[in-house]
Amino acid sequence: MSSEAETQQPPAAPPAAPALSAAETKPGTTGSGAGSGGPGGLTSAAPAGGDKKVIATKVLGTVKWFNVRNGYGFINRNDTKEDVFVHQTAIKKNNPRKYLRSVGDGETVEFDVVEGEKGAEAANVTGPGGVPVQGSKYAADRNHYRRYPRRRGPPRNYQQNYQNSESGEKNEGSESAPEGQAQQRRPYRRRRFPPYYMRRPYGRRPQYSNPPVQGEVMEGADNQGAGEQGRPVRQNMYRGYRPRFRRGPPRQRQPREDGNEEDKENQGDETQGQQPPPSRYRRNFNYRRRRPDNPKPQDGKETKAADPPAENSSAPEAEQGGAE
């Protein structure tokens, strides 16, 4: 029995300690000047248990200084004129425009006082009446970071416009005026949001359509090399200006180029049929001139061979004279 009594005595001692601590906290709460704050602090201290003990709640104070970079500072309580340590993690409602949690110097703040390892600390820091804190002027704003959601916004509206347009197409039996308005609104919105995607197809179409037409005109106009000179220049223009579109144009041009080459060959044959006769006559005259010049000093055989055509030429002249 004596051993059981001894074992029961040690657990009886610890409850006395919290009673003393509660007694010590009472003057602190009563000294704060808030009659309702005392019992509120005691009731909140009981559930806190392992957490930090709450000394006072909803205390107003003025920020003495706050370092945004290090993320801590001190608040001077308006009731007891004591300095309370504040960490940036204790700020409950931060300014939504600020990127970091902070408190401005000289700002009036509402907070709860909690016992920390080295003294009183602030917790649940907000503005007076639960309003978000203004924050330090040295803290970075989020204005620069708002541009990204603004850029993402138009595509969402763009999708909504498509949905509205689809719903308008389904309701074709309705009035014609709203359909006309929807049709008028579509191109404007499409042009605003994705201008680059709309410009490229319009820029591509004339490039594919124009060159073959111009090539045909050049073929019909000149039989020389003007058409051939114009084509490689255009290809170089396409290659230099838009290298990605090299594969597209040649596929469309191959059949036309083949047809153009056939036309050129036909034209070349026609020109050859017209041009070679004068060139042959000229060559014959040259050969006739060369042949009589060479044989005189060398052999008489060649002169004999050259004489019969002269005789033959005189014979038709005589025949022409007889006919006259």
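Using the three backbone atoms N, Cα and C, a Cβ is placed for every residue, glycine included.
Regional average pLDDT for the domain 'CSD' (58-128) in the model is 91. As annotated by Swiss-Prot, domain 'CSD' applies to 58-128.
Mutagenesis annotation in Swiss-Prot: S102 to A, described as Abolishes phosphorylation by PKB/AKT1; the structure shown retains the original residue. Taking Cβ-Cβ distances under 8 Å and a sequence separation of 6 or more, the neighbours of S102 (mutagenesis position) in its chain are F66, V68, G71, Q88, I91, N94, N95, V133, G135, S136, Y138, A139. According to DSSP, S102 (mutagenesis position) is assigned to coil rather than to any helix or strand.
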